[in-house]
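Student: The structure follows.
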Amino acid sequence: MQFLTSLAAAASLVSLASARISGIALPQTVKAGDNINAIVVTEGYIQSVQDIAIAFGVAPAASAYPGTLSTLLGSFYLGPEQSNVQNNITEPITIPESLVPGEYVIAASLFSLYGASSSPTVSNYNVTVNVGNETSTTYVRSQFYVGNSNSTVCLGGYTRKI
């Protein structure tokens, strides 16, 4: 009987599962002028998160700087319908026709409210992509980690010492 009670309690927790946005994914190679799907990656989380809006930008990899968007590609309202969802969100963006072949950083900034107290947060994600002759079907995902004694920060495919 106690097993059934525990099972029922666990099942009720699963139904209350929350989610948050944990990164972005974009085609590894993009063609200038193409409309592409930017994937906003989600994951399960321990508390509720209200995602308000996300904006995307692009910069040449050589001049990209963490936490900036550079040339704006688009911004999207997320709101209640796209908050706390455990399936990825797709947003359309257009790669500027003016981009010459080479390596670029596509960045995103996300404004969210965390938990019962609605604590505001801005999260930044980025992915290094190549501008080439055609848009690939292979996607690359942002990464975030803070290094140890080297104080190395890796943000979405490019690394800078701090």
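Using N, Cα and C of the backbone, Cβ positions are placed for all residues, glycine too.
Checked Swiss-Prot, it gives:
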MUTAGEN   Y125 to A  Specifically reduces the interaction with N.benthamiana SERK3 and its paralogs but not Arabidopsis BAK1
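Buried or exposed, and what's around them? Tell me for each listed feature.
Tutor: Other Cβ atoms within 10 Å of the Cβ of Y125 (mutagenesis position) number 24 in total over all chains. DSSP gives Y125 (mutagenesis position) a strand state.
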